Amino acid sequence: MKYAHVGLNVTNLEKSIEFYSKLFGAEPVKVKPDYAKFLLESPGLNFTLNLRDEVNGNQVGHFGIQVESTEEVVAHKNRLAENGILSQYDEINTTCCYALQDKFWIHDPDGNEWEFFYTKTTVEENSTHPPTCCVNEPNVEKAECCSPTASSNKDTSNCCS
């Protein structure tokens, strides 16, 4: 297998190209008026953006990029922040999908969630939290707390874990 392929419907191709260029640290290899293609070698990914008039909700649970260390999670978070893409929420030593992980989450221009995560070890027990870590489910409390429009003086220390 050479490449995994994801075709993502988007409502604003220009904003999406800008976002994903920053996310992947690469420019698309092909751009048309209604289409853009990123071809990444590591990880092997053929990722296309397909312009649509509307996208109704998050049609996927979430996307993720697994890295090899907590330091790499932090490096990606810092790299994206330097490019204007801020973490929506961070999870350190969180139990998710029967694994102990460090991660952070961001959203693309259409609201699709991406996580950068490092799996420290497997665990026998799954999280006691609602299953939003592995499957995206609407969480109004988390969204209000962790959204970029949330008040900067609001205490968010416990709402995003």
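Along the chain as shown, residues are numbered 1 onward.
Here the Cβ of each residue, glycine as well, is placed from N, Cα and C on the backbone.
Substituted residues are absent from this model; it holds the original ones throughout.
Swiss-Prot annotations:
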type	residues	note
DOMAIN	2-119	domain 'VOC'
MUTAGEN	His5 to Ala	Loss of catalytic activity and iron binding
BINDING	His5, His62, Glu115	Fe(2+) binding site
MUTAGEN	His62 to Ala	Loss of catalytic activity and iron binding
BINDING	Cys96, Cys97	roxarsone (III) binding site
MUTAGEN	Glu115 to Ala	Loss of catalytic activity and iron binding
Task: Averaged pLDDT, computed only over the residues in the domain 'VOC' (2-119) - done: 92
TODO: Pull the DSSP breakdown for the domain 'VOC' (2-119) and write it out as helix, strand, coil residue counts.
DONE: 25 helix, 51 strand, 42 coil
- [ ] Could you tell me which of these binding-site residues, Cys96, Cys97, has the fewest other Cβ atoms within 10 Å of its Cβ?
- [x] Cys97
- [ ] Specify the count of other C-beta atoms within 10 Å of the C-beta of His62 (mutagenesis position).
- [x] 16
